[in-house]
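Participant: Sending over a structure as structure tokens; questions will come in a sec.
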Amino acid sequence: MDIIFVCTGNTCRSPMAEALFKSIAEREGLNVNVRSAGVFASPNGKATPHAVEALFEKHIALNHVSSPLTEELMESADLVLAMTHQHKQIIASQFGRYRDKVFTLKEYVTGSHGDVLDPFGGSIDIYKQTRDELEELLRQLAKQLKKDRR
């Protein structure tokens with residue numbers, strides 16, 4: 001299964017989700033290909049220093065280069081998980097024919113319509129809060145994918 005996590009600039013939430021989920025999926029024995037992109041990302045940007053630090057505390061390296069969301073990525077994905085409802089709307093307007101595989105992360109995992117906190121410009125504590133929120137959601141995602149695999 002190919003999963004893409006999407007946020008705005010692909011420097012905070014979606015790369016954190018990608019790195020966290022790769023770690024969780026490996027521990028859980030899930031066969032997934034995980035990537036991330038941004039709806040307004042510039043190519044080849046770096047993850048924010050606070051995002052790197054927040055994951056380093058969990059012993060997860062964040063060696064990331066930002067990538068814009070493209071037609072090619074959308075076509076190859078089985079599941080596209082946006083960080084906010086607004087991201088989902090932008091994706092639907094730009095890539096309408098793929099809308100059936102686009103959800104917010106919270107919508108897909110919990111059925112709720114909430115957004116993942118945007119830490120951009122915030123303190124390291126805000127990044128840790130976002131990391132912890134993502135980690136909990138991604139553990140639930142792994143459980144759901146394992147259950148669906150049966």
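Even glycines carry a Cβ here, placed using N, Cα and C.
Pasting the relevant annotations from Swiss-Prot:
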| type | residues | note |
| --- | --- | --- |
| MUTAGEN | Cys7 to Ser | Complete loss of phosphatase activity |
| ACT_SITE | Cys7 | active site, nucleophile |
| BINDING | Thr8, Gly9, Asn10, Thr11, Cys12, Arg13 | substrate binding site |
| MUTAGEN | Thr11 to Ile | 18-fold reduction in p-Arg phosphatase activity and 22-fold increase in p-Tyr phosphatase activity |
| MUTAGEN | Thr11 to Val | 18-fold reduction in p-Arg phosphatase activity and 11-fold increase in p-Tyr phosphatase activity |
| MUTAGEN | Arg13 to Lys | Completely loss of phosphatase activity |
| ACT_SITE | Arg13 | active site |
| MUTAGEN | Asp118 to Ala | Completely loss of phosphatase activity |
| ACT_SITE | Asp118 | active site, proton donor/acceptor |
| MUTAGEN | Phe120 to Ala | 60-fold reduction in p-Arg phosphatase activity and 4-fold reduction in p-Tyr phosphatase activity |
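Give me the lay of the land around each of these features.
Facilitator: Taking Cβ-Cβ distances under 8 Å and a sequence gap of 6 or more within the same chain, the neighbours of Cys7 (mutagenesis position) are Arg13, Ser14, Ser36, Gly38, Val39, Ala82, Met83, Thr84, His87, Val116, Asp118.
Applying an 8 A CB threshold to same-chain residues 6+ apart, the list for Asn10 (substrate binding site) reads Ser36, Ala37, Gly38, Ala41, Gly45, His64, Ser66, Ser67, Pro68.
Taking a C-beta cut-off of under 8 angstroms and a sequence separation of 6 or more, Thr11 (mutagenesis position) has the following same-chain neighbours: Gly38, Ala41, Gly45, Lys46, Ala47, Thr48, Ala51, His64, Ser66, Phe120.
DSSP assigns Arg13 (mutagenesis position) to a helix. The 10 Å shell around the Cβ of Arg13 (mutagenesis position) contains 32 further Cβ atoms across the protein chains shown.
Within 10 Å of the Cβ of Phe120 (mutagenesis position) there are 17 other Cβ atoms, across all protein chains.
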Participant: Could you tell me which of these recorded positions, Thr8, Cys12, Asp118, has the fewest other Cβ atoms within 10 Å of its Cβ?
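Facilitator: Counting other Cβ atoms within 10 Å of each of the recorded positions Thr8, Cys12, Asp118 gives the minimum at Asp118.
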Participant: Within the chain of Gly9 (substrate binding site), which residues six or more apart in sequence place their C-beta under 8 angstroms from its C-beta?
Facilitator: Gly38, Phe40, Ala41, Ser42, Gly45, Ser66, Phe120
Participant: Beyond Thr8, Gly9, Asn10, Thr11, Cys12, Arg13, what residues of that chain have CB atoms within 8 A of the centre of the substrate site's CB atoms?
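Facilitator: In sequence order, the nearby non-listed residues are Cys7, Ser14, Pro15, Gly38, Ala41, Thr48, Ser66, Phe120.
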Participant: Please report the DSSP secondary structure of Cys7 (mutagenesis position), reduced to three states.
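Facilitator: The residue in question, Cys7 (mutagenesis position), is strand (DSSP, three-state).
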